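Chemist: The structure follows.
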Amino acid sequence: MAGLLSTFDTFSSRRSESINKSGGGAVIPGQRSTVSVFVLGPSVTDDADKLFIATTFLAHSLDTDKQHSQRGGFLVSLLAMAYSSPELYLTTNGVNADVKYVIYNIEKDPKRTKTDGFIVKTRDMEYERTTEWLFGPMVNKSPLFQGQRVAADPDTLLQTYGYPACLGAIIVQVWIVLVKAITSSAGLRKGFFNRLEAFRQDGTVKGALVFTGETVEGIGSVMRSQQSLVSLMVETLVTMNTARSDLTTLEKNIQIVGNYIRDAGLASFMNTIKYGVETKMAALTLSNLRPDINKLRSLIDTYLSKGPRAPFICILKDPVHGEFAPGNYPALWSYAMGVAVVQNKAMQQYVTGGTYLDMEMFLLGQAVAKDAESKISSALEDELGVTDTAKERLRHHLANLSGGDGAYHEPTGGGAIEVALDNADIDLETEAHADQDARGWGGESGERWARQVSGGHFVTLHGAERLEEETNDEDVSDIERRIAMRLAERRQEDSATHGDEGRNNGVDHDEDDDAAAVAGIGGI
């Protein structure tokens, strides 16, 4: 029997391995599009000319009259300006199954009177029409930088800060757009300016060169449509981490932005590990968490198998990235979010609402996180030499800290119905106390009402009890059973009282039951 159970435990990970394993056979290349990339030739030496070309690339990347592949090519041209050898940069990082980059040089000819003396050429020929298309008159639909709205002079910035700093400010902002462009496009503009603030404060990005909101949205739309551009940027981060130690200031700033890009779209997966598993609370022994734990183990194996590109599986749209969504391990995720909103106040703003939210596990996570016994790690007691007296004092302090806040946090955001659990403490007392409290529950503690929710109705919790100051140790299965018992009793009491209450106050409690059922908490 033990061998059979171990087979089931490892099935999830072995299944993922078999799905992702190559089936052999011939590799048939797919269709690739051709993208033009422009690089500076050796004759372009003036810093003012270089900055002008950089802003020209940026303007073309925002031109909605051009195809997205062309706009993506201009962003690649802009990113390549950070390197002394753009050709080597593209050869190292730009190998892609979707596109083939064709490189054109931009040279400066003092004898030319048109297009500011610039000419687009290759080793064999010059491209007059392409030059006019690239450097001809353009009508910007909106300013590129916020400084253009107050008539800031780029030449003054160039003389004050130098070309590398000005170019770096532009390129760093393109990288910041990538942080939210793929995984959270709705919050792109807000997320961009939040991340930018640190670079504003340290002087990396000058106020006159800050992108406008329209520029941010335009770059984000190109990134979402041009996966080859995103792949190039990810490969840039990978090669920075593995190949070089002599990074320029711009490259170091790109690495800082890369820390925000890593694991983008994997917050649910990482938070489930952090708050659900690494806290090592006894609730992990529950049988209904076992399948999700096995699933999480399989996902960890999949993540590690991706090597240095693992943190980018979401923005790279790796076929396996959907497996990391919390809907694939809902019970464990719900439990972890319950622990998180208690242990980390910032997590109370995290979106925990969703159709896959298991309300009972969400409440259980909060209950065990509030329990002083669960907060003490037995694994560290011997290592740290903690005495029994010290543990008792610690329990006392923890009880005092949490005693004033008995409220349960409700799920936020998503599609969840707001369910306010006002001081609805789950009793962690012994079985005898639980039975005694259940019998005298309604008359002793009265009725508490949650705040109003949409539709003008209320979700009520009748006679929710307070925790006793001193809590005895008990098995987690007892906790789970007690939660189920409380919910069942509240359903029975509500069903018995709904008829009279409806006649007395005219409230439609049938809709309350429907709302509560949708929220996953029965007939509270």
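Cβ coordinates come from backbone N, Cα and C, glycine included.
Below are the features listed in Swiss-Prot for this protein:
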| type | residues | note |
| --- | --- | --- |
| BINDING | LYS180, LYS190, ARG195, TYR260, TYR350 | RNA binding site |
| MUTAGEN | GLU107 to Ala | 29% loss of in vitro replication |
| MUTAGEN | TYR260 to Asp | Alters homomultimerization. Complete loss of in vitro replication |
| MUTAGEN | ILE313 to Phe | Complete loss of in vitro replication. No effect on homomultimerization |
| MUTAGEN | PHE324 to Ile | Unstable form with complete loss of homomultimerization and replication |
| MUTAGEN | PHE324 to Val | Unstable form with complete loss of homomultimerization and replication |
| MUTAGEN | PHE362 to Ala | 95% loss of in vitro replication |
Chemist: Just give me the nearest neighbour of TYR350 (RNA binding site) among the mutagenesis positions GLU107, TYR260, ILE313, PHE324, PHE362, Cα to Cα.
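Modeler: The answer is PHE362.
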Chemist: State the three-class DSSP label for TYR260 (mutagenesis position), counting H, G and I as helix, E and B as strand, and everything else as coil.
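Modeler: Its secondary structure by DSSP: helix.
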Chemist: Taking Cα atoms as reference points, which of the mutagenesis positions TYR260, ILE313, PHE324, PHE362 is nearest to LYS180 (RNA binding site)?
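Modeler: Closest candidate to LYS180 (RNA binding site), judged by Cα separation, is TYR260.
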Chemist: Taking only the residues the record lists as binding RNA, namely LYS180, LYS190, ARG195, TYR260, TYR350, what is the largest Cα to Cα distance between any two of them, in Å to the nearest whole number?
Modeler: 18
Chemist: Nearest by CA distance to PHE362 (mutagenesis position): which of the recorded positions is it, out of GLU107, LYS190, TYR260, ILE313, PHE324?
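Modeler: Looking at Cα distances from PHE362 (mutagenesis position), the smallest one goes to PHE324.
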Chemist: For GLU107 (mutagenesis position), what is the secondary structure by DSSP, using just helix, strand and coil?
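Modeler: Looking at the DSSP assignment, GLU107 (mutagenesis position) belongs to a strand.
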Chemist: If you draw a 10 Å sphere around the Cβ of TYR350 (RNA binding site), how many other Cβ atoms fall inside it, taking every protein chain shown into account?
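Modeler: Taking every protein chain into account, the count is 16.
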Chemist: Counting Cβ neighbours within 10 Å across all chains shown, tell me which of the binding-site residues LYS190, ARG195 comes out on top.
Modeler: ARG195
Chemist: Measuring Cα to Cα, how many Å separate TYR260 (mutagenesis position) from GLU107 (mutagenesis position)?
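Modeler: So the Cα of GLU107 (mutagenesis position) lies 37 Å away from that of TYR260 (mutagenesis position).
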Chemist: Among the mutagenesis positions listed here (GLU107, ILE313, PHE324), which has the Cα closest to the Cα of ARG195 (RNA binding site)?
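Modeler: Nearest in space to ARG195 (RNA binding site), counting only the mutagenesis positions, is ILE313.
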Chemist: Taking only same-chain residues 6+ apart in sequence, whose CB is under 8 Å from that of ILE313 (mutagenesis position), what do you get?
Modeler: GLY265, LEU266, TYR303, LYS306, VAL320, HIS321, PHE324
Chemist: Please report how many Å separate the Cα atom of LYS190 (RNA binding site) from that of GLU107 (mutagenesis position), as a whole number.
Modeler: 39
Chemist: Sequence gap of 6 or more, Cβ distance under 8 Å: name the residues on the same chain that satisfy this around GLU107 (mutagenesis position), in order along the sequence.
Modeler: GLY41, PRO42, SER43, VAL44, PHE118, ILE119, LYS121
Chemist: Among the mutagenesis positions TYR260, PHE324, PHE362, which residue has its Cβ surrounded by the fewest other Cβ atoms within 10 Å?
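Modeler: Selected from the mutagenesis positions TYR260, PHE324, PHE362 on minimum Cβ neighbours within 10 Å: TYR260.
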